[in-house]
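**Student:** Not my notes, these are from Swiss-Prot:
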- GLU53 to Gly: Abolishes SAMPylation of substrate proteins (MUTAGEN)
- LYS58 to Arg: Loss of isopeptide linkage of polymeric chains on NcsA; when associated with R-64 (MUTAGEN)
- LYS64 to Arg: Loss of isopeptide linkage of polymeric chains on NcsA; when associated with R-58 (MUTAGEN)
Amino acid sequence: MNVTVEVVGEETSEVAVDDDGTYADLVRAVDLSPHEVTVLVDGRPVPEDQSVEVDRVKVLRLIKGG
């Protein structure tokens, strides 16, 4: 399954995920840590260990270096 991952304020990527892939897998695929982001589906946060069931997500970075 291909999923569009939009990192808010940054870039949007297409990520291939296995049928049993989780939202944490998506986050790692765009070189982020699941501990520094929240994944949003239809504007609502989802658990990182939940299986991916949609084809588009937004990723909100909670920690940003500076």
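Each Cβ is built from the backbone N, Cα and C atoms, and glycine gets one as well.
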**Student:** Neighbour count, 10 Å Cβ-Cβ cut-off, for GLU53 (mutagenesis position): what number do you get?
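**Tutor:** Other Cβ atoms found within 10 Å: 10.
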**Student:** Return the residues near LYS58 (mutagenesis position), defined as same-chain residues 6+ apart in sequence whose C-beta is under 8 angstroms from its C-beta, sorted by sequence, else 'none'.
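**Tutor:** The list for LYS58 (mutagenesis position) reads GLU6, VAL7, VAL8, VAL39, LEU40, VAL41, GLY43, given in order along the sequence.
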**Student:** With H, G and I counted as helix, E and B as strand and the rest as coil, say where DSSP puts LYS58 (mutagenesis position).
**Tutor:** strand
**Student:** Tell me the coarse DSSP state (helix, strand, coil) of GLU53 (mutagenesis position).
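**Tutor:** Its secondary structure by DSSP: coil.
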